[in-house]
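Student: I have a structure I would like to understand better, so I am pasting it below and will then ask my questions one at a time.
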Amino acid sequence: MFMNPLLPPLWPMIATAVETETEIAPLVLAGVLLSLVVIYFASKLGGEVCLRLNLPPVLGELVGGVLVGVSALKLLLFPEGGLAPEDSLVIQLLMGSADLSPEAAQSVFSAQSEVISVISELGVIILLFEIGLESNLKELIRVGPQAAIVAVVGVVTPFSLGTIGLMTIFGVAAIPAIFAGAALTATSIGITAKVLAEINRLSSNEGQIIIGAAVLDDILGIIVLAVVGSLVKTGEIQISNIIYLILSATGFVVGSILIGRLLSPFYVSLVNRMKTRGQLLLVSICVAFVLSYIAQIVQLEAILGSFAAGLILAETEKREDLEEQILPLADFFVPVFFVCVGAKTDVSVLNPAVPANREGLIIAAFLILVAIVGKVVTGFTLFGKSELNKLAIGVGMIPRGEVGLVFAGVGAASGALDPATDAAIIVMVIVTTFVAPPWLRAVFEGAKKEEAPEKPVPTPD
């Protein structure tokens with residue numbers, strides 16, 4: 001075989017690359033396994049503490065992520081932000097046990113971070129699929145106009161105030177401001193529903209309006225996220241582009257639901273005919289992944305597809321079985337997303353002792369104010385409904401919870417948010433999640449005392 005003497009022989013180079021890759025692969029796996037141990041330990045510890053404090057476990061998962069991430073223990077780190085392998089305690093452990101060179105350590109750090117990031121993205125896809133399953137379109141239609149008014153006002157008001165305020169008052173660039181404004185839109189169904197159930201108000205008129213509006217809020221919020229995410233990809237803000245994205249996102253959800261209803265009998269028939277274990281879960285996950293793929297290739301967010309899949313399958317007779325079967329899968333993947341969001345959040349950028357950080361704190365305070373006011377006003381838009389506890393409806397729409405974290409996670413991953421704005425959104429989510437439950441209880445209990453008839457004062461004989 002003819003070989004050019006001026007060119008270096010390729011085989012030794014290829015062999016060296018293969019050997020290096022072969023040596024690194026087990027270490028990448030070891031790094032992923034150690035990272036998952038850290039993630040699950042942090043999520044369970046934080047979740048258990050919050051549950052005992054009568055707070056949503058998801059908040060504990062977020063705080064657990066903050067503790068093990070870049071802000072504190074540095075057990076779970078990612079290359080974003082210029083972090084080096086030596087900064088990660090997990091990589092330090094691997095370097096000490098395997099005598100890694102700096103180049104090999106960088107390769108392991110990058111590869112294991114990519115794997116964890118992919119698992120995190122799968123977690124948010126499954127989370128939105130689960131939220132879609134829990135959304136009852138028929139119930140939403142029943143509460144109808146009142147829930148729609150609350151939802152639309154609850155999306156438009158905080159989004160407009162947040163975006164315009166960040167751009168005009170703080171001079172934030174358009175796309176980060178739009179992303180932060182979008183993070184103010186969605187309401188956490190789970191947190192509000194839990195509080196309403198605890199105080200026996202879930203079936204009340206106010207409770208039904210809140211839940212119906214929260215469901216519609218989620219749909220509108222995910223559409224807003226898809227539109228904003230697409231704006232980040234294109235890098236352009238044009239009215240025609242925004243209108244196209246809104247129409248395409250709305251059309252995708254509506255079209256998916258309509259087509260899904262036509263194909264639902266085939267889905268049920270297929271699942272019933274299959275005899276192997278896990279047929280319902282795997283077929284359903286395939287539906288979610290296919291719609292996520294379609295959403296992704298048409299320049300929308302993958303989570304919009306999984307959410308639409310959940311809405312579709314929630315209308316079938318398999319809903320209850322699927323809700324039960326999806327739980328173990330969600331328990332495995334979803335905590336990875338929340339802990340990673342917390343781990344990537346550098347709360348040191350909000351340290352008031354550093355003068356340069358004070359603007360970030362002011363932005364956080366501004367977002368918290370808009371997040372609360374923008375939702376409280378929603379109840380008072382129901383004109384002519386004096387019998388309703390309008391303040392309770394508004395307060396019930398305050399908590400952002402997991403949906404707000406989805407916005408923060410997607411925004412940070414896409415590079416649309418700088419560390420200070422990302423941390424400000426995280427603080428907003430934490431504060432609204434803390435504030436809403438006790439306030440909602442107090443509002444309903446106060447109304448109950450006012451409704452109680454006064455006892456007659458006994459007259460002396």
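Heads up, the Cβ atoms here are built off N, Cα and C, so glycines get one too.
Feature table excerpt (Swiss-Prot):
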- D99 to A: Lack of activity (MUTAGEN)
- E114 to A: Strong decrease in activity (MUTAGEN)
- E121 to Q: Lack of activity (MUTAGEN)
- D217 to A or N: Lack of activity (MUTAGEN)
- E359 to Q: Strong decrease in activity (MUTAGEN)
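Burial and contacts for the listed features, if you can.
Tutor: Under 8 Å, Cβ to Cβ, and six or more positions away along its own chain, D99 (mutagenesis position) finds no residue. Annotation note: D99 (mutagenesis position) sits in a coil segment as assigned by DSSP.
In the three-state DSSP reading, E114 (mutagenesis position) counts as helix. For E114 (mutagenesis position), no same-chain residue 6+ apart in sequence has a C-beta under 8 angstroms from its C-beta.
Secondary structure at E121 (mutagenesis position), as computed by DSSP, is helix. The 10 Å shell around the Cβ of E121 (mutagenesis position) contains 20 further Cβ atoms across the protein chains shown.
Around the Cβ of D217 (mutagenesis position), 26 further Cβ atoms fall within 10 Å across all displayed protein chains.
The Cβ of E359 (mutagenesis position) has 16 other Cβ atoms within 10 Å, all protein chains considered.
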Student: With DSSP assignments reduced to helix, strand and coil, which class does D217 (mutagenesis position) get?
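Tutor: D217 (mutagenesis position) sits in a helix per DSSP.
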Student: Please report the distance from the Cα of E359 (mutagenesis position) to the Cα of D217 (mutagenesis position), rounded to the nearest angstrom.
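Tutor: Between the Cα atoms of E359 (mutagenesis position) and D217 (mutagenesis position), the distance comes to 30 Å.
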Student: Compute the C-alpha separation of E121 (mutagenesis position) from D217 (mutagenesis position), stating it in Å without decimals.
Tutor: 22
Student: Helix, strand or coil: which one is E359 (mutagenesis position) in, per DSSP?
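Tutor: For E359 (mutagenesis position) - judged by DSSP and reduced to three states - the answer is helix.
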